[in-house]
Amino acid sequence: MEKKLPRRLEGKVAIVTASTQGIGFGITERFGLEGASVVVSSRKQANVDEAVAKLKSKGIDAYGIVCHVSNAQHRRNLVEKTVQKYGKIDIVVCNAAANPSTDPILSSKEAVLDKLWEINVKSSILLLQDMAPHLEKGSSVIFITSIAGFSPQGAMAMYGVTKTALLGLTKALAAEMAPDTRVNAVAPGFVPTHFASFITGSSEVREGIEEKTLLNRLGTTGDMAAAAAFLASDDSSYITGETLVVAGGMPSRL
């Protein structure tokens, strides 16, 4: 029997970037099931169409827009088409991310460093610059950072550094966008999605990760979606500038 969810987001309009699969799709689905109208976005039209169809099959009001977050015109289209259809924006989840290389930082090519910064940090800032005039009073911005942001090392070192930057960006924008918009972040632990398959695809590595968590398991997209829904809702109306770590008890101090 499916758990009945509260309708905390009734009447809200939510945009989630990179939301056709994995954590992004999980968040979009949860928002929709809690009553929000959701805007799905991703780089490929086929993926957007498939995700929208899945959401609509569950009775969710879903709208899809192709958006590569590093493309300025795509970002503007995402904002403009959402406002044209719904008249407002209440919730923004910046989920798009890239990890094009597992090289050590001092061996990383400049093009890789540029892409990591552009997709993981800069694109979210530019997107919010476009969205800010349309955000409703009481709106919520959520960055998806990572447990790797607290201890950037190994194959995720430079990726982790960009996620550390999001911890600071959350604090900075919470101050800049207050009091009308709250800005928070979710820091997922290890979740077995396609994006993380280079790590979680190995049973040996998975077991090692599970041993490091107090709850002895990997995270799920549902775990991350529940955290995002809380931060998007009025249940967190007195919370801003914070990062909610959802990592089963893995160490999370800078």
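Yeah, the Cβs are placed from backbone N, Cα and C, and that goes for glycine too.
Note that the structure is predicted; figures quoted are calculated from it, not measured.
Per Swiss-Prot, the feature active site, proton acceptor maps to Tyr159. A sphere of 10 angstroms centred on the C-beta of Tyr159 (active site, proton acceptor) encloses 21 other C-beta atoms.
For Phe31 (NADP(+) binding site), the count of additional Cβ atoms within 10 Å of its Cβ stands at 31 [all protein chains shown]. The secondary structure of Phe31 (NADP(+) binding site), as reduced to three states from DSSP, is helical. Feature annotation from Swiss-Prot assigns NADP(+) binding site to 15-39.
DSSP assigns Ser146 (substrate binding site) to coil in the three-state reduction, outside any helix or strand. Around Ser146 (substrate binding site), the same-chain residues six or more apart in sequence whose CB sits under 8 Å from its CB are Met156, Tyr159, Gly160, Lys163, Ala187, Pro188, listed in sequence order. Sequence annotations record features per position, and here Swiss-Prot assigns substrate binding site to Ser146 based on similarity to another entry.
Here Swiss-Prot describes Arg43 to Cys as a published mutagenesis experiment; the accompanying note says: In ibr1-1; resistance to the inhibitory effect of intermediate levels of indole-3-butyric acid (IBA) on root elongation. Neighbour density for Arg43 (mutagenesis position): within 10 A of its CB lie 16 other CB atoms from the protein chains shown. Annotation note: Arg43 (mutagenesis position) sits in a coil segment as assigned by DSSP.
Under its mutagenesis entries, Swiss-Prot includes Ser140 to Phe with the note: In ibr1-8; resistance to the inhibitory effect of intermediate levels of indole-3-butyric acid (IBA) on root elongation. Long-range Cβ contacts of Ser140 (mutagenesis position) within its own chain (separation 6+, distance under 8 Å): Asp90, Ile91, Val92, Thr181, Arg182, Val183, Asn184, Leu231, Ala232, Ser236.
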